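Chemist: Handing you a structure now.
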Amino acid sequence: MIEGLSHMTFIVRDLERMTRILEGVFDAREVYASDTEQFSLSREKFFLIGDIWVAIMQGEKLAERSYNHIAFKIDDADFDRYAERVGKLGLDMRPPRPRVEGEGRSIYFYDDDNHMFELHTGTLTERLARKAKGLEAAQ
């Protein structure tokens, strides 16, 4: 039986740059760095973002960008503060996609290795309620 999400791993060219991104945007806390010891495929670091285990490993960046992404929940009151954090790190912030009212707001950005991240103010419950409301209006 699946118990939950174990971890996420991102392959990055520059471990130190990604460390600055994780700490600067997500308030990640570094809990392990392989440094010169290598027990895995390559040098790696582990972080906690809240209770989520995030691993980064040194390697080649993604060849191209896509809409595949990881979304982290943020409070709407913190939206502007997070947008400022992303901007200060010089990350490629993308325009938000069109949404209907009630679905929350999002900050989309790419890291230097073509991974897309989203900082989102909404929840699944809110999204489903909004979609149900839209279906009712259409009937």
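One is the number of the first residue shown, and numbering goes on along the chain from there.
Positions of Cβ are set from backbone N, Cα and C atoms, glycine also.
Just lifted these from Swiss-Prot, have a look:
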- 4-122: domain 'VOC' (DOMAIN)
- His7, His69, Glu118: Mn(2+) binding site (BINDING)
- Glu44 to Gly: Decrease in activity (MUTAGEN)
- Glu44: active site, proton acceptor (ACT_SITE)
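Give me the lay of the land around each of these features.
Modeler: Residue counts for the domain 'VOC' (4-122) under DSSP (helix as H, G, I; strand as E, B; rest coil) come to 25 helix, 42 strand, 52 coil.
Counting only same-chain residues six or more apart in sequence, the Cβ atoms lying under 8 angstroms from the Cβ of His69 (Mn(2+) binding site) belong to Tyr108, His115, Met116, Phe117, Glu118.
Annotation for Glu44 (mutagenesis position): same-chain Cβ neighbours under 8 Å, separated by at least 6 residues, are Leu15, Tyr32, Ala33, Ser34, Ala55, Ile56, Met57, Gln58.
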